[in-house]
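Straight from Swiss-Prot, the features:
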| type | residues | note |
| --- | --- | --- |
| BINDING | Gly18, Gly19, Gly20, Val21, Asn22, Gly105, Thr106, Gly107, Glu136, Arg140, Asp184 | GTP binding site |
| MUTAGEN | Asn22 to Ala | Strong decrease in GTPase activity |
| MUTAGEN | Phe135 to Glu | Strong decrease in GTPase activity |
| MUTAGEN | Gly137 to Glu | Strong decrease in GTPase activity |
| MUTAGEN | Lys138 to Ala | Decrease in GTPase activity |
| MUTAGEN | Asp210 to Gly | Reduces FtsZ polymerization and GTP hydrolysis. Does not affect the structure or the stability of the unpolymerized FtsZ |
Amino acid sequence: MTPPHNYLAVIKVVGIGGGGVNAVNRMIEQGLKGVEFIAINTDAQALLMSDADVKLDVGRDSTRGLGAGADPEVGRKAAEDAKDEIEELLRGADMVFVTAGEGGGTGTGGAPVVASIARKLGALTVGVVTRPFSFEGKRRSNQAENGIAALRESCDTLIVIPNDRLLQMGDAAVSLMDAFRSADEVLLNGVQGITDLITTPGLINVDFADVKGIMSGAGTALMGIGSARGEGRSLKAAEIAINSPLLEASMEGAQGVLMSIAGGSDLGLFEINEAASLVQDAAHPDANIIFGTVIDDSLGDEVRVTVIAAGFDVSGPGRKPVMGETGGAHRIESAKAGKLTSTLFEPVDAVSVPLHTNGATLSIGGDDDDVDVPPFMRR
């Protein structure tokens, strides 16, 4: 008699570098379920503090466990030297998330190596990374752009969270920690919004093949997350998701949209239809739109909507945000045949804005690879 097979998708989340390892720690703290966590770093001391299921210190010979010194080449070589070990850790995965803070050493240089290995093994590979603030300096910004370009070539789908957009999320007096916490929630909920669709049963189920159909070889992706309570909650949550200030570039040309609606057992068919219709109205007429629901009674009366748009040209012009009826704006009018009906994701040029830290001191720079920790992870 043959033993029963496990037909559940195997999902692994890899945090590499100071930022990636801290991101994994935060996901574990928040109770992200159904995935295996792997932490990879050149800083052996920082790795000891990780709560990940599996820890791998790389670059033992070249860095002696002291970090990459904010040098991506050191990070790349450290990951290359540990290729066999990384491959063994990723073997058997159906989907691999690679998360890092771009601009430093280990994450910037090592993330493309990890992603390449995962993809070679046949796993659906998704990168989720942060772009540093403009005020962190030109060198770090240039390193981040090079790292993002390399990671884009190595992943099926790459989601970039631009930290400069945090400055648009509140008034001028927003605290440093509140701004970082907002980005933290985007990173966590972005991964969770995808994994929950696969691992959590819902009224409308989405399986791994559906997710793979949207994200395989999709290139750059946009991600939006929204939540709301009370009357019109689903529509409000969808509006927030598709107009998130943490999204960069325009949705024009998107060929695939993945949408998740999470709520309690009282989640109604009418409100699901409202939220899905808003996204459908905003998408390309020929786009492949897949949506599913996740029933989670711990949410109470809250509804969460996650929208991921993939397979589009980020060079297209920006559009004004879509607003539903709850936002007081006009509904989207039908476009001519062959034209986009989307007015999503208006890009905003990065600007230098004074950051009010409420008395906190923020240190930027230096050779310590701790700078690889995304700002929203710094305590």
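Cβ atoms here come from the backbone N, Cα and C positions, even for glycine.
Every position carries its original residue.
Features per Swiss-Prot, on structure.
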residue : record               : CB count, 10 Å
Gly18   : GTP binding site     : 30
Gly20   : GTP binding site     : 34
Asn22   : mutagenesis position : 27
Thr106  : GTP binding site     : 36
Phe135  : mutagenesis position : 17
Glu136  : GTP binding site     : 20
Gly137  : mutagenesis position : 15
Lys138  : mutagenesis position : 8
Asp210  : mutagenesis position : 17
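Comparing the Cα of Asn22 (mutagenesis position) with the Cα of every entry in Thr106, Phe135, Gly137, Asp210, these being the recorded positions, the smallest distance points to Thr106.
Distance noted between the C-alpha atoms of Gly18 (GTP binding site) and Gly137 (mutagenesis position) is 18 Å.
Separating the Cα atoms of Gly20 (GTP binding site) and Phe135 (mutagenesis position) is a whole-number distance of 21 Å.
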